[in-house]
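Chemist: According to Swiss-Prot:
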type	residues	note
MUTAGEN	H12 to D	Does not affect nuclear bodies formation
MUTAGEN	K18 to R	Unable to form nuclear bodies
DOMAIN	20-97	domain 'Ubiquitin-like'
MUTAGEN	I95 to T	Does not affect nuclear bodies formatiom
Amino acid sequence: MSDLEAKPSTEHLGDKIKDEDIKLRVIGQDSSEIHFKVKMTTPLKKLKKSYCQRQGVPVNSLRFLFEGQRIADNHTPEELGMEEEDVIEVYQEQIGGHSTV
């Protein structure tokens, strides 16, 4: 047996991991929880859009955070280092405000 036959292709294994589905927990301000199954390479814009449709609110009315950092539409679970059962927190977007004098 040659060395080429004995070694698995690491390139192929890397692709398999990237295409793997993970389950993410999305928790709203009211403590409601929805589970989503997504691929590691899928932009999280799809998850955000789906969550907002289920809640009946516009996407731009909510902000999504992972480990305290805002999630951009083009972020993927792979880029953010997400793992199985990780939590995404959802908050109402707050704009403006002013001080009282």
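Glycine is no exception: its Cβ is also placed from the backbone N, Cα and C atoms.
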Chemist: Can you break down the domain 'Ubiquitin-like' (20-97) into helix, strand and coil residue counts using DSSP?
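Modeler: DSSP classes over the domain 'Ubiquitin-like' (20-97) add up to 18 helix, 27 strand, 33 coil.
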Chemist: For I95 (mutagenesis position), just count the other CB atoms lying within 10 A of its CB, please.
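Modeler: Around the Cβ of I95 (mutagenesis position), 6 other Cβ atoms lie within 10 Å.
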Chemist: If you average the pLDDT over the domain 'Ubiquitin-like' (20-97), what number do you get?
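Modeler: Mean pLDDT for the domain 'Ubiquitin-like' (20-97): 95.
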